[in-house]
Amino acid sequence: MTSVSPRYRNVPVPKVFLSFRGEEIRHGFISHLADALERYGIMFIIDKDEQRGNDLTSLLLRIKESKVALVIFSSRFAESRFCMDEIVKMKECVDERKLLVIPIFYKVRARDVSGRTGDFGKKFWALAQKSRGCQIKEWMEALECISNKMGLSLGDGRSEADFIKEIVKEVERVLATFTSEDTEDHHCQTVKLLKGLVVGCLAHQELPLVLVFTQVYYYVKFSIFFIEEIFSSCFRKGFVLKPCKEDLQINSISIPGIDLENFKNMMQQAMYELNQMLLQSLGNIDPHRDVAFENQPQDQPDSPIALPEERRVALEATKFCGHAAYWWNQTKTTRARIGKVLIHFWEKLKKKFKDTYDRTVRI
C-alpha cells in the first residue's frame, strides 16, 4: 500500500519514490521528510506498512511511475532483502535513463555503503549469507552505482530539520528540470495534435464531436474566448453535426499526425482540464451540480452570471465531452459502439438547446 501526495499542476508531475528501512526512522526522520515534501507540493510515493511482502511486479511498477528516487541509507537498510531488491530495480531504471536517484546517507558514511563496511556492511553480509551468489552480485553492483552518485549526508551534530530542508531544495531543483522537459514535450504533442485535428475535422464531417473539443482544449490554453469562435464555426459549417454511420469504426479513421492509441489516453485528461478552465472563466458556477440557466432571475446578485446563448451551449458541450471521455476510457465495448454513445450525448445536447441549434445551423 502506498500513499501518494495530491496533484498540483496541469502538466503531469514527476513522482518521488522514497526507499528506506527501519521503524526508528519511519516515525521520525521519514515522517518529517514526507510532511516537508507535501508542504512544497511534491508528489511522492512511500510505503505505509513495514511488512511489504515480496511482490517484485508491484515494486517495479511503483519505481517506474517515478522520475526521482530518494534512497535513505541507514545502518539497517542492508538488512532488508526487499530494500536491496528495490535498489537493483532502481539501477535498471537508471541505466535506461528513466530514473534519477539521490542517495541520502542518514548517519552512515557513503564509503561504508559503497564498500559494505562498518555497521552497514555487517548487516549486508549477514543478509548475503542467506542469499544466492547472483543475487549478492546484483546487490553489490546496485549499492556501488547508487552510493557513488551525488548525494546528501547527515553527520553527527547536524540538525535534521536543516537536513530535510536541504533535501527538499535538491528535489525541487531536480523536478524543475523534469517539469521543463515535460512541458516542452507537451507543447510538441499539442502542435502535432492540433495540425492533425484541423485536417481531420475538415476532411471527416462524421467524426465524433469529441475530436473537435480536443482541438478546442488546446486553443483554450491560449485564449479562453476562442472557444466561442470554435463553437460558432462548428455550428455554421455543420462539422460533426451529422449522425455517424452505424458501422463507423473510429479505428479506421485516418487523421494525419495522430496516434489514436495515444490520443484516447490524452483525451480524458484534456476534457477534464477544459471543463475546469471553462467553468472558472464563466463565473460563479459549481462544477459539481447541473447548471440551470432557464428562468434564472438575472437581477439577483446571488444568481449565476448571465451567459450568452453560445456560452450556454459551450458549457453543456463540455459536459458532453466529459461523458464521452469517460465512456471512451472506461467501457469495454467496441469503438463502433463508443461512437454511438458519443452521438447519443450529442443528440441530447441538440434537444436541450434546440432553438440555438436550429438558428446556428441555418446561418
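For all residues, glycine too, the Cβ spot is worked out from N, Cα and C.
Under the DSSP three-state reduction, Glu86 (mutagenesis position) is assigned to helix. For Glu86 (mutagenesis position), the Cβ neighbour count at a 10 Å cut-off comes to 26, with all displayed protein chains included. Swiss-Prot lists Glu86 with the feature active site, giving sequence analysis as the kind of evidence.
The NAD(+) binding site annotation in Swiss-Prot covers Arg21, Gly22, Glu23, Glu24, Ile25, Arg26, Gly53 and rests on similarity to another entry. DSSP assigns Glu23 (NAD(+) binding site) to a helix.
Confidence annotation: the domain 'TIR' (12-175) carries a mean pLDDT of 84 in the model. Residues annotated as domain 'TIR' in Swiss-Prot: 12-175.
In Swiss-Prot, a published mutagenesis experiment is listed as Ser31 to Ala, annotated Decreased ability to induce cell death. Contacts of Ser31 (mutagenesis position) defined by a Cβ separation under 8 A and a same-chain sequence distance of 6+ are given as none.
Among the mutagenesis results in Swiss-Prot, His32 to Ala has the note: Abolished ability to induced cell death. The residue drawn here is the original one. Close to His32 (mutagenesis position) in the fold, though at least 6 residues off in sequence, lie Glu160, Ala161, Ile164, each with a CB less than 8 Å from its CB. His32 (mutagenesis position) falls within a helical segment according to DSSP.
Among the mutagenesis results in Swiss-Prot, Glu86 to Ala has the note: Loss of NAD(+) hydrolase activity. The residue drawn here is the original one.
For Lys149 (mutagenesis position), applying a Cβ distance below 8 Å and a minimum sequence separation of six or more within one chain yields Val101, Ile102, Pro103. Looking at Swiss-Prot, the entry for mutagenesis of Lys149 to Glu says: Decreased ability to induce cell death due to impaired homooligomerization.
Listed in Swiss-Prot as a mutagenesis experiment, Gly151 to Arg is described as follows: Abolished ability to induce cell death. The DSSP secondary structure for Gly151 (mutagenesis position) is coil. Around Gly151 (mutagenesis position), the same-chain residues six or more apart in sequence whose CB sits under 8 Å from its CB are Ile102, Pro103, Ile104, Phe105, Ala110, listed in sequence order.
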Rounded to the nearest Å - Cα separation of Arg26 (NAD(+) binding site) and Glu86 (mutagenesis position):
17
Tell me the Cβ contacts of Glu24 (NAD(+) binding site) under 8 Å, same chain only and six or more apart in sequence, or just say none.
Arg76
Of the binding-site residues Arg21, Gly22, Ile25, which one has its Cα closest to the Cα of Glu86 (mutagenesis position)?
Arg21
I need the least crowded one of these binding-site residues (Arg21, Arg26), counting other C-beta atoms within 10 angstroms of each C-beta.
Arg26
